[in-house]
Structure formats: structure tokens, C-alpha cells
Amino acid sequence: MAKLTKPKTEGILHKGQSLYEYLDARVLTSKPFGAAGDATTDDTEVIAASLNSQKAVTISDGVFSSSGINSNYCNLDGRGSGVLSHRSSTGNYLVFNNPRTGRLSNITVESNKATDTTQGQQVSLAGGSDVTVSDVNFSNVKGTGFSLIAYPNDAPPDGLMIKGIRGSYSGYATNKAAGCVLADSSVNSLIDNVIAKNYPQFGAVELKGTASYNIVSNVIGADCQHVTYNGTEGPIAPSNNLIKGVMANNPKYAAVVAGKGSTNLISDVLVDYSTSDARQAHGVTVEGSDNVINNVLMSGCDGTNSLGQRQTATIARFIGTANNNYASVFPSYSATGVITFESGSTRNFVEVKHPGRRNDLLSSASTIDGAATIDGTSNSNVVHAPALGQYIGSMSGRFEWRIKSMSLPSGVLTSADKYRMLGDGAVSLAVGGGTSSQVRLFTSDGTSRTVSLTNGNVRLSTSSTGYLQLGADAMTPDSTGTYALGSASRAWSGGFTQAAFTVTSDARCKTEPLTISDALLDAWSEVDFVQFQYLDRVEEKGADSARWHFGIIAQRAKEAFERHGIDAHRYGFLCFDSWDDVYEEDANGSRKLITPAGSRYGIRYEEVLILEAALMRRTIKRMQEALAALPK
């Protein structure tokens with residue numbers, strides 16, 4: 001071991017003291033005490049000895065040039081201005097083997113790799129626990145490898161605190177295997193406040209292997225291929241990690257690669273592609289399962305990248321077998337793409353919290369790529385865009401608003417108790433379910449009616465049990481003789497049929513037939529046939545345009561029968577109907593009178609014509625009998 005000479009500064013070392021004796025006394029590596037720090041002199045031995053002293057080592061001002069250093073201890077502090085510069089153009093630089101506690105802080109680590117393809121890591125934590133790496137600046141970064149890497153060595157890295165990391169990469173090339181920070185299989189660790197510029201494939205922070213129970217937060221990636229990257233190289237992928245606060249400034253591909261891992265929570269991601277040359281612009285790509293990606297805001301995509309080339313934009317992309325993932329996104333850009341479900345992705349749910357410039361997620365230029373994966377089965381992907389009123393897909397194959405139970409109060413419901421679907425346009429509603437499905441409609445007082453499809457027939461309920469049925473060849477009531485077509489207050493204006501109506505005349509449906517009595521015919525003989533105009537038609541068209549009709553007056557027929565002591569209401573030819581006021585409730589709960597109370601007489605002409613025919617028969621018969629009684 002070389003002997004240190006006494007420094008020129010006031011005595012701390014003694015002449016003839018060895019380096020280790022000095023370090024044991026002081027543990028200070030600086031220009032006056034053995035390390036040159038002039039960017040030229042090889043300070044490898046001094047730095048290595050300082051680390052191996054197991055004491056805290058301070059790197060003072062200067063550039064300390066050294067070859068690769070391998071130590072079991074990590075206790076270096078640079079006071080903010082110290083620089084460790086790699087003398088070698090290849091290989092790893094600072095390697096710490098299974099350090100237990102310790103720190104690397106307030107220092108710049110300079111790489112001097114020979115080419116853009118030279119392999120090597122700047123700082124390596126090979127295993128270890130409870131180590132802090134803080135306020136470290138990585139400069140002159142190029143080649144392949146990582147600025148800071150933590151990986152297993154007998155056991156995975158545990159309890160690392162990595163914060164305040166800056167790195168700037170030169171020699172960018174797409175998919176070059178390089179990145180700023182890599183935590184391979186680390187557990188229970190914190191990576192916070194990372195600023196990375198121009199890093200290729202693995203971006204600012206990569207979690208890899210069995211990495212779990214880590215927090216990655218407050219990461220800025222400028223012009224990186226990706227910003228945070230969950231390793232997808234092998235079958236084992238990170239799980240149970242929290243990644244939050246990601247700023248992606250013009251990434252070259254995807255801002256966040258959630259990878260093949262599971263149960264990771266990724267939140268608060270801001271992505272801008274305004275000046276990016278990316279041909280593929282993705283906010284988040286997901287390949288694993290049971291991950292939550294919350295609050296992704298993406299901007300700067302208009303369909304063309306900074307080089308004028310066509311750019312495909314997708315804020316959430318589900319790859320391969322992505323399953324059971326959730327994402328909430330804000331696509332604040334004009335490019336059409338929003339969501340991609342690749343073949344094989346299942347049960348993923350995307351909530352579009354605001355659609356940006358889009359008014360439809362299923363337009364002709366569909367913003368959902370892979371919409372065929374939304375099939376309404378238990379494996380269906382689902383997209384909700386509440387601002388657009390679009391709820392696309394269901395994993396249950398149905399849409400439900402379900403409550404445990406419902407009981408109606410004795411009084412009417414208030415407006416707050418109602419469920420309404422309002423709109424100026426057409427409303428389409430499809431409900432599926434076996435051979436029968438129905439929609440039930442409620443009024444504010446609890447009355448309900450249903451519209452149903454049963455065995456291919458459409459049914460409109462008229463009461464709790466009654467209905468009108470529209471079948472393939474007929475419109476029928478639920479039972480015979482229970483409904484009328486029109487009413488006294490709402491009569492049909494007319495009608496058209498190809499054949500006359502068929503009226504039931506089966507003897508099995510009638511009482512014992514009786515002959516029409518002379519008293520009835522005598523009363524009927526006093527009812528005159530007249531011509532008339534309807535008053536509402538005169539009011540609408542004028543007396544000169546309203547048409548004339550032929551018939552009888554119901555009240556005159558009633559009076560004629562009364563003169564003969566007969567109650568005409570006992571007979572089916574005379575009708576009398578009355579009704580109360582009819583109100584309609586609008587969307588605000590206000591009642592509006594639509595039909596005032598009233599009454600109206602009516603005539604069944606087929607029956608009075610039978611009376612007229614019977615009267616004529618009697619008259620003719622009597623004339624024939626009178627003629628027959630005349631002398632021959």
C-alpha cells in the first residue's frame with residue numbers, strides 16, 4: 001500500500017500514515033487527501049478504499065476519474081458538486097454487492113462509453129436492502145444498459161429509496177435496450193422524482209421480473225420511447241405496484257407500458273404528443289390482468305406526427321390476453337382513435353370521463369378499434385362514455401338498475417322518486433331474455449304497464465293482467481269482448497278494410513232468440529232518417545265544405561221509445577258514454593288538462609238497420625195480408 005504524504009493544509013494526517021490508517025481516522029476523499037479529482041488522474045484506488053472502509057465517504061468538488069469499482073458498501077455523498085467519471089469506455093462502472101443500508105447521494109455519475117452500442121450499467125445495486133440513492137445526476141449517457149439498475153443477488157433488492165434522479169441520454173434509437181432506472185424484482189421500494197430525457201426502449205423507470213409492492217411516483221419523461229415500463233420480456237411480470245404522477249412529454253411510442261403484470265395501480269398520467277415523431281401514439285398499453293389505470297389525459301394528436309406522417313392514436317390499448325383491467329381516460333385530441341381492444345382481450349372496462357372532441361364512440365370512423373370484442377357475453381369488453389350517453393357492452397349480457405326492494409308510499413310519488421329518460425329524438429331500447437322480455441313503465445302514482453315480447457308477439461298491457469297483442473297475422477285482445485276500438489271522447493275518424501267485419505253470431509254465444517216485438521217496431525217507426533253535418537267539421541272546413549252525412553239522431557230515437565214506454569238504454573243500438581277530466585303530467589310534474597269531462601250519445605247502425613229491415617218486413621207482410629183479404 002502506498003504511503004500518503006502529509007497534506008499542505010493544517011495537519012490532520014501524519015507522515016508515513018497509510019491510506020487505510022488515514023481513512024480510518026478521517027474517511028474523507030478530496031484533493032488534499034489523496035484523490036486528485038482533476039478528471040485525469042486515476043482515483044480508482046482511493047475511492048475503492050474509501051468505500052471499503054465502511055465509513056461515510058464525502059466526494060468534494062472535482063471530477064474523480066476511476067475505472068469500474070466493485071464494493072459491498074455504499075456510502076458516497078458528493079455535496080452536490082462532485083463528479084465520478086468512468087475511465088473505461090466499456091462495462092459496468094459502480095457496482096454495489098448486497099449493501100445493507102447506505103446511500104449514494106448528491107453526486108454526478110458520468111458515463112464515457114465508446115459507442116452507441118456499448119453495454120454497461122452506470123450504477124448497479126446487486127441485491128441489498130435499505131439503500132438510499134438520492135439526488136444523482138447521470139451525464140453523458142449512451143450505449144445499452146441502465147443509468148441505475150437494481151437486481152437480485154441471492155435475494156431481491158428490498159427497501160430501496162431512489163429519489164431525485166436526473167438522466168439525459170445521447171444517441172437515441174428506437175428499441176435500443178437502455179433506460180434510466182430499472183428495478184428488477186425489487187420489493188418494498190420507493191422510486192420518486194425522476195426526470196429522464198431522450199431514453200430509448202425502457203424509458204425513465206422500468207419495473208421488471210417479480211417487482212412488487214413498490215411505489216413509482218412523480219416521473220417526467222421528455223422525448224423518451226416510453227416513460228414508465230413494466231417489463232414484458234418474460235412470462236414473469238411486475239405485480240402489486242403503485243405508479244402515480246407520470247408526465248410524458250412527446251414520447252416516441254407509449255407513455256406507460258403496463259405490461260403483462262397484474263394488480264398494478266397506475267394513476268394520474270399526462271401525455272402530450274404535440275411535437276412527437278411517433279407513428280404509434282398510445283397513452284397506456286396493457287397486456288396483463290386486474291390492473292387499474294386511473295386518470296389518463298392525452299393531448300397533441302391530430303392524426304399526423306411532427307414529420308407529417310400518418311399517426312395512429314389510442315389513449316388505452318389492450319393487447320393480446322389483457323383481461324379484467326379498468327381504465328379511465330380523457331382523450332383530449334382530435335385524432336379519431338380512443339380505445340383499442342386487440343383480439344384475445346376480454347373483460348376490460350374503459351370509462352371515457354370526457355370524450356374530448358368526439359360526439360360518438362361508434363361513428364363511421366370508429367374510435368373503438370376492435371369493437372367486435374364487445375359482444376355482450378361474460379367475456380365482453382365494455383366502454384362507458386356518460387357525457388355522450390353511451391354505454392357500450394355488458395359483461396352480464398344485460399343492463400340493470402337494480403335495488404334490493406321497492407315499496408310505493410300510499411300517496412303519489414314526488415318528482416325526486418321518478419326515473420326519466422327524456423329526449424327530442426327517437427328512443428331505441430332493446431331488452432333480451434329467453435322467449436319473453438319486457439319493459440315496465442311507471443307513472444308517478446305507482447301505476448305500471450308493460451310492453452313485452454312474448455313468443456314472437458308484442459303485447460301492450462292494459463291492466464295488471466290484460467293486454468293487446470300484435471301478432472304476425474292479427475291484433476287481438478287478451479280475451480273476447482273486453483275492448484273497444486276508440487272511445488266516445490276519442491273516436492276514430494274513419495277506417496279502411498278489404499272485407500267487412502265479422503261479428504260473432506254463434507248460437508252457442510247467445511240466449512234463446514226472441515222475435516222482435518211489435519211494440520219495438522212501432523217505436524222504431526217514429527224514428528226518422530235525416531241528413532246532417534258534423535259541427536267540428538263545419539268549424540274546421542266551413543259549412544260549404546263540410547260533407548253531408550245520413551243517419552238518425554240518437555236523442556230522437558230515445559224519445560220515440562220513451563213515448564211507447566220503452567227504455568231505449570236496454571237495447572244495444574243506443575249508446576251513452578261519459579268521462580271525467582283527463583290530465584297529462586309533463587316532465588316537471590305539472591298536470592295539464594287534455595280532455596275535459598263530458599258525455600256523448602252514439603248509435604250502432606248495424607242494429608238500427610236490422611230494426612228498419614224488420615219494420616219493412618212487417619209492413620210488407622201486413623200489406624200482403626191486406627191484399628190477400630180483398631175480395632177476388
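Cβ from N, Cα, C; glycine included.
Nope, none of those substitutions made it into this model, it's the original residues.
If you look up Swiss-Prot, you'll see 505-630 marked as domain 'Peptidase S74'. For the mutagenesis of Glu206 to Ala, Swiss-Prot gives this note: Complete loss of enzymatic activity. The structure shown keeps the original residue. For the mutagenesis experiment Lys208 to Ala, Met or Arg, the note given by Swiss-Prot reads: Complete loss of enzymatic activity. Among the mutagenesis results in Swiss-Prot, His226 to Ala has the note: No effect on enzymatic activity. The residue drawn here is the original one. According to Swiss-Prot, the experimentally introduced change Tyr229 to Phe is described as follows: 75% loss of enzymatic activity. Swiss-Prot gives this note for the published mutagenesis Tyr229 to Ala: 98% loss ofof enzymatic activity. Under mutagenesis, Swiss-Prot gives Tyr253 to Ala with this note: No effect on enzymatic activity. Under its mutagenesis annotations, Swiss-Prot gives His282 to Ala the following note: No effect on enzymatic activity.
On the structure: features taken from Swiss-Prot.
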| residue | record | contacts (Cβ under 8 Å, 6+ apart) |
| --- | --- | --- |
| Glu206 | mutagenesis position | Phe146, Gly179, Val181, Leu182, Ala183, Thr228, Tyr229, Asn230, Gly231 |
| Lys208 | mutagenesis position | Leu182, Ala183, Asp184, Ser185, Asn230, Gly231, Glu233, Pro238 |
| His226 | mutagenesis position | Gln201, Phe202, Gly203, Ala204, Pro251, Lys252, Tyr253, Ala254, Ala255, Val256, Val257 |
| His282 | mutagenesis position | Tyr253, Ala254, Ala255, Ala313, Thr314, Ile315, Arg317 |
Number of helical, extended and coil residues in the domain 'Peptidase S74' (505-630), per DSSP: 55 helix, 27 strand, 44 coil
Candidate with the highest Cβ count within 10 Å, taken from the mutagenesis positions Tyr229, Tyr253: Tyr229
DSSP three-state assignment for His282 (mutagenesis position): strand
Averaged pLDDT score, the domain 'Peptidase S74' (505-630): 92
Local backbone state of Lys208 (mutagenesis position), from DSSP in three classes: strand
In three-state DSSP terms, the structure that Tyr229 (mutagenesis position) belongs to: strand
